[in-house]
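As structure tokens, the structure follows; a few thoughts come after it.
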Amino acid sequence: MDSNIDVEILSILSEASAPVGAKIIADSLKDRGYDIGERAVRYHLKVLDENSLTKKLGYSGREITEKGIEELEKANISFRIGSVFSQVIEKLYLSDFPSKVLINTAKFEGDYKTIKEMVLRSFEAGYSVGDYLNIKKKGNTVSVETLCSITFDNFLLKNGIIPTPEYGGIVKFEDYEPVNFEGVIDFKSSSIDPLVAFIMQGKTDVIGVIENGEGLVPANFRVIPKSSEKQFETILKKDMLNSVLAYGTENVLGMNLNPEQIGVVLVGGLTPLCVPHESGYTADISAATQLKDISSMEKKTKGFLEAKKKKGKFKVTPVLSKMLSKMQTINYDIEDKKGNVVVNTAKIPIEYKEEAINALKDSYENKLAISDRLKVECDDKFLNAYTICSLTVDGVFLKNKIPVIPYYGGILEVKADKKRFIEAIDYEGTSLDPHEVFFNKADGKNYILAGIRKVPMSASEKLIELNEKLGWNSIIEIGRPNNDICGVRVEKCMFGITTIGGTNPFANIRKNNIPVEMKTLHKSIDYSELTHYDDI
């Protein structure tokens, strides 16, 4: 189910609080740019019913099923990439601070009192958007609502300043001061909310910042016109939300700006939710979920954040730049089977040596690696594993005069009849390798780490010939020119190739509940250092 209309129908039903009929759905579709009538809607609903994605409730209409909700989260990756940005802009307009605000939500499993105390620690340290919060116990779960940072964007808009949301990421703190973005994802380049991605993959350390001033805090990066600088600074003095970490006109916490921009770094509205999550409490976190009357929220004590003009220690660059640089170091020769390859690395505690090696072998036997070669070495504390990175294949093609452009990395859903990406991030729109972001989502069976490359369509025959000579398990699918591949759009005069992620063997180790510290694009080594997986 990857039709845009089907996705929109599921979206309409998911947002409804009661069953919805075909007429209301048709009207809602027209508001969203789809001019189809009730009869056509009924046809789509019939198909959705047959696939158990919706359920008919007599004359009342349809409701979305659990399977439908799950499908909505996966379907039509090209439709969802960039939708995070468009939703942010829409909600920026619909908000009306200080009366109507946009909230984030989370559901935790655990003790109400303990979770509440943890969330309030973040507020008291100042790491929240505003001083409003709802936290309630519902059965065995604790629900938490915090203000979204888009609320501040709405505040700027109401004061005549147009903000442009660009990135979500994590900011490194030293001695209680923000020093640099450690990682960012462009809202326009991702199928998933950047802050949710960083939080759920364990990339934050808000507790560390609260307790000793060292750690990583979720943050958003906006730009505003440079001509509004004086007006912006006046607004900051009366800012009731007190959520600006830093701002400036040059290298703001490592982020590049053009001469007509001011960069603004906002603490993420999800930050208070990180404290219980980092403490091990199971969480279901959603960003910018709904608009709410601020009068229905409770005021809490909030520590003061001082907005500072601050440059970063280093400039944040997209991972694509690193990939293209590393690609140049690859000189593996297909005929001689000699030369440099790029490897990913994993560090596993030595007490898990036997289990880790078994998991690695299992991955290779199931063709979840680039080739049949890897390197394993042990010291007193760790087993260190090295697997060939998928970038090596790009480098091999480049050495043979075929320009291969890394495009997206993400999670590929693998079924007998179809393969499709269910999450993806553009390599040009992130400073972190997407496979690091999605590492915990791979299960080595139904969901694997994979990537998309773009190649000129005139190079199709030569690429296929070289791939056969290479003889590796690197390419999952070769697309047709001017056609989507695994649900991802490829431009005119190009074709796509889907490549298996070189970190899948490490994801298989993690799936077996073995702790693993993983790095992508780690270094170049000589192919002769690698051995067949049977020999490790």
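In case you wondered, yes, glycine gets a Cβ from its N, Cα and C as well.
According to Swiss-Prot, the mutagenesis experiment C148 to A carries the following note: Decreases response to 2-oxoglutarate. Using a 10 Å Cβ-Cβ cutoff, C148 (mutagenesis position) registers 30 neighbours.
Over all protein chains present, the Cβ of L195 (mutagenesis position) has 29 other Cβ atoms lying within 10 Å. For the recorded site, L195 (mutagenesis position), the DSSP three-state label reads helix. The mutagenesis experiment L195 to A is recorded by Swiss-Prot, whose note states: Decreases response to 2-oxoglutarate.
In Swiss-Prot, the entry for mutagenesis C389 to A states: Decreases response to 2-oxoglutarate. The structure shown retains the original residue. Cβ environment of C389 (mutagenesis position): V341, V342, V343, N344, I370, G502, T520, L521, H522 lie under 8 Å away, each six or more residues apart in the same chain. In the three-state DSSP reading, C389 (mutagenesis position) counts as coil.
Taking only the Cα positions, the spacing between C148 (mutagenesis position) and L195 (mutagenesis position) is 11 angstrom.
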